[in-house]
Amino acid sequence: MTKDLNTLVSELPEIYQTIFGHPEWDGDAARDCNQRLDLITEQYDNLSRALGRPLNVLDLGCAQGFFSLSLASKGATIVGIDFQQENINVCRALAEENPDFAAEFRVGRIEEVIAALEEGEFDLAIGLSVFHHIVHLHGIDEVKRLLSRLADVTQAVILELAVKEEPFYWGVSQPDDPRELIEQCAFYRLIGEFDTHLSPVPRPMYLVSNHRVLINDFNQPFQHWQNQPYAGAGLAHKRSRRYFFGEDYVCKFFYYDMPHGILTAEESQRNKYELHNEIKFLTQPPAGFDAPAVLAHGENAQSGWLVMEKLPGRLLSDMLAAGEEIDREKILGSLLRSLAALEKQGFWHDDVRPWNVMVDARQHARLIDFGSIVTTPQDCSWPTNLVQSFFVFVNELFAENKSWNGFWRSAPVHPFNLPQPWSNWLYAVWQEPVERWNFVLLLALFEKKAKLPSAEQQRGATEQWIIAQETVLLELQSRVRNESAGSEALRGQIHTLEQQMAQLQSAQDAFVEKAQQQVEVSHELTWLGENMEQLAALLQTAQAHAQADVQPELPPETAELLQRLEAANREIHHLSNENQQLRQEIEKIHRSRSWRMTKGYRYLGLQIHLLRQYGFVQRCKHFIKRVLRFVFSFMRKHPQVKHTAVNGLHKLGLYQPAYRLYRRMNPLPHSQYQADAQILSQTELQVMHPELLPPEVYEIYLKLTKNK
């Protein structure tokens, strides 16, 4: 290093971070990094302990290398990336001061570095307060893609994200919620919020991974994950719950609020209540109830989580959907024994459904979704009576070929469609007074169902009416639900198109307004050009007064002209600023998803319009010209191909016609000054460039404007 550290630090655009190992600069650092370092070190230690070795770390936007070198001091192998050479110079000087550190620093762009990463090259990536600049340059979708790839090729990513509310030029480009940048990743968790030196708005820090569940007291890889509790759940819980499945664990991760505010207060409270309820039940299960062990649990302001022992087997709903053979006797028997045992201790499961039952290889059934275990005997949906709801569950076990899709349940309540002895069993319960209905009674009658009288022989007119009515109601529910789903999808598409049209109309209105303003300025400039000779004469008069050593008093016409000239200059400056802002708005529109989605539609409409305007022959000529331009451009970039083509044309005697065609399409350029001189009149040039005025007039002009 040819320069000492003092010189390198003095050359920094900003001392943004604490200078590692040099407390003399602590007071000059824009941000105190120690609080964030504690949190980053904690996550580093957790992952290092889980992997059983020091980590390979990539620090994107490393600035002065404080975090990189701090982790290197713990044994990490570090690569730091920053686009400013001055930052990298300081990092390298600090690395030279610590030769035992495995730290390398490079100048580079984050987009290019992420694109070139190989899977497993780094264990941990850090990106602190840097990706908002990339959002501003390339848009939200591109940053989402970059972060997805970063999470794919590493075990964990730590991100500090700027927010839209910060009062800076890049704020308008940011998403409404920073989680929009990472919600496509499998696992993300808020681990802290930190103030900055720029504004009082705190920035959140997230831990992200596509491979691991990353909780302070639990750090393990998962085999797969899903944001539905079971197959076919649709938009249950609005995708606010994520489920991670490891080799021997299951992790439930519930979000209490979501980007775009899609969760209502009731839905958020439901997530929180069910998770708390499940944690409470599993940490203190009733005596004799076979509950999975709790491995970890916790929460923060945005989310809560529970990691538990993985039960063997498969979901009953998956087995039914796959048409697998099941032993209904064993499944119902084991399930009833669990429900009766819970009931005796004052607990009930309010959501006994095929997707909340796990069946092992011995066809033994176990309840899951322990957040649905309550102390009030009432189902979470229709029918609210728990025994009636269990009737529906039993019907679902035997209704493999039904296509009903009801609002609440897709099987009937009555037991009369069941085969014997199952219908005899439930009909015996049906005949009991409702106040005696419970799972103990269901279990007692289940165990002697083979000896119960036939339900068919006892069926009367009331039972027949119930069968007919329930069948019709389920069919009608299915049709209404299917039509409602189709209508909802169409409404969503219409709403999206209306939003896109509104955006395009707004942009068009802005263009028209700016164009009108520019036309008004153009008229003003034209008037000034037409009266330039009069202005020159008045300036000569003013010069004569100045030579007489008399302070000239400008005639009213001159004062008015100068005022209008000054106003025109201000207007031009104002319009230039607005034009720049308009260009930025246009860029945002061009980067938007709606613009890309309507690209094909716009191109097709343009081609139809041009075909109508110019006709088929002219459009064909235009197409041929475009092809020829492409060919000429290709040959200019590839001299060897051009040389071969020219030789071939000479041999065929076609060189001169081809050259004339080339010159016709690519005329020799004229100088910019000549082109401007052909377009602008002398008077217009003098308005735009006062130095072109006659020397005497220009001298007066300078005297009149020197105090402005």
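Glycine is no exception: its Cβ is also placed from the backbone N, Cα and C atoms.
Heads up, this one's the original sequence, none of the swaps are in it.
The S-adenosyl-L-methionine binding site feature in Swiss-Prot is assigned to 16-17, Arg36, Gly61, 82-87, 108-111, Leu128; the stated evidence is experimental evidence. Secondary structure from DSSP puts Gly108 (S-adenosyl-L-methionine binding site) in coil. The number of other CB atoms found within 10 A of the CB of Gly108 (S-adenosyl-L-methionine binding site), across every protein chain shown, is 16.
Glu274 (mutagenesis position) has a Cβ environment of 22 other Cβ atoms inside 10 Å. Taken from Swiss-Prot, the feature ATP binding site applies to Pro229, His237, Arg241, Arg242, Tyr243, Lys252, Glu274, Glu309, Lys310, Leu311, Met358, Asp369, supported by experimental evidence.
DSSP classifies Tyr16 (mutagenesis position) as coil under the three-state reduction. Recorded in Swiss-Prot as a mutagenesis result, Tyr16 to Phe carries the remark: Loss of methyltransferase activity.
The DSSP secondary structure for Asn34 (mutagenesis position) is helix. Experimental mutagenesis is annotated in Swiss-Prot for Asn34 to Asp, with the remark: 90% decrease in methyltransferase activity; when associated with E-35 and E-197.
Packing around Gln35 (mutagenesis position) is summarised by its Cβ count: 12 other Cβ atoms lie within 10 angstroms of its Cβ, all protein chains included. While the structure shown retains the original residue, Swiss-Prot records the mutagenesis experiment Gln35 to Glu with this note: 90% decrease in methyltransferase activity; when associated with D-34 and E-197.
One entry in Swiss-Prot concerns the mutagenesis experiment His132 to Ala. Its note says: Loss of methyltransferase activity. In the three-state DSSP scheme, His132 (mutagenesis position) falls into the helix class.
Around the Cβ of His133 (mutagenesis position), the number of neighbouring Cβ atoms within 10 Å comes to 16. One entry in Swiss-Prot concerns the mutagenesis experiment His133 to Ala. Its note says: Loss of methyltransferase activity.
As a published mutagenesis entry, His197 to Glu appears in Swiss-Prot alongside the note: 90% decrease in methyltransferase activity; when associated with D-34 and E-35. In the three-state DSSP scheme, His197 (mutagenesis position) falls into the coil class.
The Cβ of Tyr230 (mutagenesis position) has Leu315, Ser317, Asp318, Trp355 as same-chain neighbours under 8 Å, each 6 or more residues away in sequence. Annotation of the mutagenesis experiment Tyr230 to Phe in Swiss-Prot: Loss of kinase activity.
According to its DSSP assignment, Arg270 (mutagenesis position) is helical. According to Swiss-Prot, the mutagenesis experiment Arg270 to Ala carries this note: Decrease in kinase activity.
Among the mutagenesis results in Swiss-Prot, Glu274 to Ala has the note: Decrease in kinase activity. The residue drawn here is the original one.
A C-beta separation below 8 Å, combined with a sequence spacing of at least six in one chain, links Asp350 (mutagenesis position) to Ser372, Ile373, Val374, Thr376, Gln378, Asp379, Cys380, Leu386. One mutagenesis experiment named in Swiss-Prot is Asp350 to Ala, and its note says 10% decrease in kinase activity.
Listed in Swiss-Prot as a mutagenesis experiment, Asp351 to Ala or Glu is described as follows: Loss of kinase activity. Following the DSSP three-state reduction, the secondary structure of Asp351 (mutagenesis position) is coil. Cβ neighbours of Asp351 (mutagenesis position) (same chain, under 8 Å, six or more residues apart in sequence): Asp369, Ser372, Asp379, Cys380, Ser381.
In Swiss-Prot, a mutagenesis experiment is listed as Trp355 to Phe, annotated with the note Decrease in kinase activity.
Under mutagenesis, Swiss-Prot gives Trp355 to His with this note: 50% decrease in kinase activity.
Looking only at the recorded positions Gln35, Glu86, Arg241, Met358, the one with its C-alpha closest to Arg270 (mutagenesis position) is Arg241. For Gln35 (mutagenesis position), the nearest of the binding-site residues by C-alpha distance turns out to be Leu128; the candidates were Asp82, Leu128, Pro229, Tyr243, Met358. His132 (mutagenesis position) sits 34 Å from Pro229 (ATP binding site), counting Cα to Cα. Taking the recorded positions Arg36, His197, Arg241, Arg270, Lys310 in turn, the residue surrounded by the fewest other Cβ atoms inside 10 Å of its Cβ turns out to be His197. Within the same chain, the residues at least 6 positions away from Asn34 (mutagenesis position) whose Cβ sits under 8 Å from its Cβ are Thr18, listed in sequence order. Those residues noted as binding ATP (Pro229, His237, Arg241, Arg242, Tyr243, Lys252, Glu274, Glu309, Lys310, Leu311, Met358, Asp369) have their most widely separated CA atoms at a distance of 23 Å.
Within its own chain, Asp82 (S-adenosyl-L-methionine binding site) has Gly61, Cys62, Ala63, Ile88, Cys91, Phe105, Val107, Gly108 as residues 6 or more apart in sequence whose C-beta sits under 8 angstroms from its own.
By neighbour count, meaning other C-beta atoms within 10 Å, the densest spot among the binding-site residues Ile110, Leu128 is Leu128. Shown in sequence order, Ala236, His237, Arg241, Tyr243, Trp355, Asp369 are the residues of the chain, 6+ apart in sequence, with a C-beta less than 8 angstroms from the C-beta of Pro229 (ATP binding site).
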